[in-house]
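What follows is a set of notes on a single structure, which appears directly below.
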Amino acid sequence: MSRHESRKLSDDYEVVDVLGKGGFSVVRRGISKSRGKNNDVAIKTLRRYGYTLPGAQRSQPGQRGLSPLGMPTLKQVSVSDALLTNEILVMRRIVEDVSPHPNVIHLHDVYEDANGVHLVLELCSGGELFDRIVAQDRYSESEAAEVVQQIASGLAALHKSTIIHRDLKPENCLFLNQEKRSTLKIMDFGLSSVEDFTDPIVALFGSIDYVSPEALSQRQVSSASDMWSLGVILYILLSGCPPFHAPSNREKQQRILAGDFSFEEHTWKTITSSAKDLISSLLSVDPYKRPTANDLLKHPWVIGDSAKQELIEPEVVSRLRSFNARRKLRAAAIASVLSSKVLLRTKKLKNLLGSHDMKSEELENLRAHFKRICANGDNATLPEFEEVLKAMKMNSLIPLAPRVFDLFDNNRDGTIDMREILCGLSNLRNSQGDDALQLCFQMYDADRSGCISKEELASMLRALPEDCVPADITEPGKLDEIFDQMDANSDGVVTFDEFKAAMQRDSSLQDVVLSSLRTI
């Protein structure tokens, strides 16, 4: 990875539309200036907040391998920097030992600048695994077996190089292109680990639906943990729903730890015993009893000898569509929460602003000035933010404006979200009861529609100070619980009545939300 200022990402690529955003990254489509439009790439920008990568040499395009990086330990950096460090280390190993492989994303190049580290990756334009599946009216066991075969092939190559993915799920499996016979690629190695090489990031953000029993109980995680995740994916492909149903996250964890799933639902009657036997072996609580990726590549069901050609029940496809839609909604909301440096930002804000106590009328005036001054709706540039502070006669805060602005410029695009900064500033005042709830709600009801989206609700939690964050907030699935409790009718938006009812039902939930309005 190069630190030569003479070579910049913009020298080699035209960066165009945004393809997706994650908790600590953004992916954009790039066009090679030397090779033209037929060589589009995906440029994943990993934002960093705490440190600058030490001087390291970037491999030139086409070279195998990235030079060693002298990294600090993960405990010395923030979560976002840990993810950045981890993904670079794992991608380096993939380039050295795995690439090129038809079922593993390929890294073309790496750049670094003040905005972060840019990974230039193979562009996968064929869509996510489940999106592609549910676009069909029906599919067969044989087609599901082809999916498993491709994922197993990628895992076999990764595991041979002692790389554990640790976060295998449908959204991390993308088709290379729109062709019917497109290859499927495993991607997103931010939570991966290289055995005896990197410090794994344990149990932070993985969806609990795919997490193995040993990962939940914080025992040794191995390549067998990836095989468990593949077993869950296969179960969902053949039934349309995850194997471990439970009314609460805690009960779901207990079922996973016990390996408590079944094939009793009526659509399983049409599925071959070979497929069910394979799922049972992959979902064995004992990791040593699970087949390896290489074992799967020789399994009669996976290679097509025993997988049925007949189409699966339409009910399965319908359930999978519903599951997939809800999964995507949650993923967007959770990414919104994670993108805000949940454990760091509010304390930094308080340190900057000291004892400046924002009153309710000041917050409302601030909103009005944002609306009047900002050319781009709810987003403000630094000069616009400084103009807002001047209009509010907050002269003492103007010298701090660049530092406050930087705290809220999540994707380093030179703008901040007015709603985020209002919620952040509201941490410095006291409030309680319905007024506090209404204030929270109105902060993010930007269009005064009377309801807020899941993404907006997630954003509301961004400003939580570390002291007020529940101890188990980073446990897999905990954020899912919060969203489920809010959205009573599962329609993707939350009315004030739903919001208030959720607070009244669960005092611990009220503590979480109202923490954003209390003095820290």
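Cβ coordinates are placed from backbone N, Cα and C, and glycine is handled just like the others.
Taken from Swiss-Prot, the feature domain 'Protein kinase' covers 13-302.
Long-range Cβ contacts of LEU19 (ATP binding site) within its own chain (separation 6+, distance under 8 Å): VAL27, ARG28, ARG29, ALA42. The annotation ATP binding site is assigned in Swiss-Prot to LEU19, GLY20, LYS21, GLY22, GLY23, PHE24, SER25, VAL26, VAL27, LYS44 on the grounds of sequence analysis.
THR267 (mutagenesis position) is surrounded by 17 other CB atoms, counting those within 10 A of its CB over all protein chains shown. Per Swiss-Prot, mutagenesis THR267 to Ala is noted as: Loss of calcium/calmodulin-stimulated kinase activity.
For the mutagenesis result ASP417 to Ala, the note given in Swiss-Prot is No effect.
For SER449 (Ca(2+) 2 binding site), the number of other Cβ atoms no farther than 10 Å from its own Cβ, over all displayed protein chains, is 10. Annotated Ca(2+) 2 binding site per Swiss-Prot: ASP445, ASP447, SER449, CYS451, GLU456, in sequence order, evidence recorded as sequence analysis.
What Swiss-Prot notes for the published mutagenesis of SER453 to Ala is this: Decreased calcium binding.
Swiss-Prot lists 474-509 with the feature domain 'EF-hand 4', giving sequence analysis as the kind of evidence.
Listed in Swiss-Prot as a mutagenesis experiment, THR495 to Ala is described as follows: No calcium binding. Remark: THR495 (mutagenesis position) has GLY450, CYS451 as non-local neighbours, by Cβ distance under 8 Å and separation of at least 6 in sequence.
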Can you give me the average pLDDT across the domain 'Protein kinase' (13-302), rounded to a whole number? 79
In Å, rounded, how far does the Cα of SER25 (ATP binding site) sit from the Cα of SER449 (Ca(2+) 2 binding site)? 30
What's the CA-CA gap between SER449 (Ca(2+) 2 binding site) and THR267 (mutagenesis position) in angstrom, rounded? 42
